[in-house]
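To start, the structure itself, in structure tokens.
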Amino acid sequence: MMEGLDDGPDFLSEEDRGLKAINVDLQSDAALQVDISDALSERDKVKFTVHTKSSLPNFKQNEFSVVRQHEEFIWLHDSFVENEDYAGYIIPPAPPRPDFDASREKLQKLGEGEGSMTKEEFTKMKQELEAEYLAIFKKTVAMHEVFLCRVAAHPILRRDLNFHVFLEYNQDLSVRGKNKKEKLEDFFKNMVKSADGVIVSGVKDVDDFFEHERTFLLEYHNRVKDASAKSDRMTRSHKSAADDYNRIGSSLYALGTQDSTDICKFFLKVSELFDKTRKIEARVSADEDLKLSDLLKYYLRESQAAKDLLYRRSRSLVDYENANKALDKARAKNKDVLQAETSQQLCCQKFEKISESAKQELIDFKTRRVAAFRKNLVELAELELKHAKGNLQLLQNCLAVLNGDT
């Protein structure tokens, strides 16, 4: 038998591929620690057990857990977005909706085609699809945990009453998903926001820092979007290669078991090479997905949240400029001057408040994303080297065995 890499546990069930796989370099704070300690999938729903440890006086207990569903996470996110007090902050992006349809469909098709496979082929494919389902499930849990950790780490958002209710209230929050009418309303709101964004984007910013950030984030968001799509194609290519190795290895194994001749022994040894190479290629795909693709997807959403912050500030700037014009007109006509002055002062205060917090938010965003990308890219490079050395070792061992038999 060939001496290759230690097969060990499957790459999707390794401990370090769990809930902490998606890294955004969060700053932890012992005063408030939130994690998802457990999760249960029930048909189309996932129930998350949110575990909290806190020494803050706002909570009745120091440690407690509640069960939450995806819709309740969305409710919490939307409550931040809709709160005018948080207009000057980057709202952590909402976690994506759990989607296991593709994995379930693959498992169903596998069951339907069981009769056309050998028992070994069916068992191997079933294990791989179940591992794929588990990986998606873990990733879903991780995305929801990252959202809560980002909120818990934020000095302002962590004080929010709705966040405390989400963490501590041990009953159902009675939150439902949006119906068709509400989704249509959201669609029109986004249309209006897009049109308004075009108007707002044409306004020259009075602060060079924000003008630079607006230009940079627009380019950055587009580049991350493009990189995310290409990263997905790359991981799919590695996964396809692993699937091809599996099919080639299975065919060679079938040929090798037909007889006990030297050529059949050769087929069996090469079949083993393809099987072990398949595992490495699958690990490469999984590592690239976790360390790069997921990170790009997260920062694609967070860069959009940063763009939304700049939109709110620009909108406030336009309102402030319009209030100044209205005040000038009121003074010229000597009519409703007090009302115009009050409106102008409120717009000025709002704009200055948003600008003050937004500047620090954007600086923190840069620090956070640079640290996250540096950490993940270094780890990915180390894993790629490890897998490349593993592949080389497998090929050398295989050649040594085959040459020794000839």
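Keep in mind that glycine also has a Cβ here, set from the backbone N, Cα and C atoms.
Unsubstituted: the structure retains its original residues.
Swiss-Prot has this to say about the protein:
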type    : residues : note
DOMAIN  : 26-173   : domain 'PX'
DOMAIN  : 203-406  : domain 'BAR'
MUTAGEN : R68 to A : Reduces interaction with SNX1. Abolishes location at endosome membranes
MUTAGEN : Q69 to A : No effect on subcellular location
MUTAGEN : R97 to A : No effect on subcellular location
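In the three-state DSSP scheme, R97 (mutagenesis position) falls into the coil class. Following the DSSP three-state reduction, the secondary structure of R68 (mutagenesis position) is strand.
Sequence-distant neighbours of R68 (mutagenesis position) (same chain, 6+ residues apart, CB-CB distance under 8 A): K47, F48, V50, F166, L173.
Cβ neighbours of Q69 (mutagenesis position) (same chain, under 8 Å, six or more residues apart in sequence): K45, V46, K47, F48, V175. In the predicted model, residues of the domain 'BAR' (203-406) average a pLDDT of 92. Within its own chain, R97 (mutagenesis position) has H70 as residues 6 or more apart in sequence whose C-beta sits under 8 angstroms from its own.
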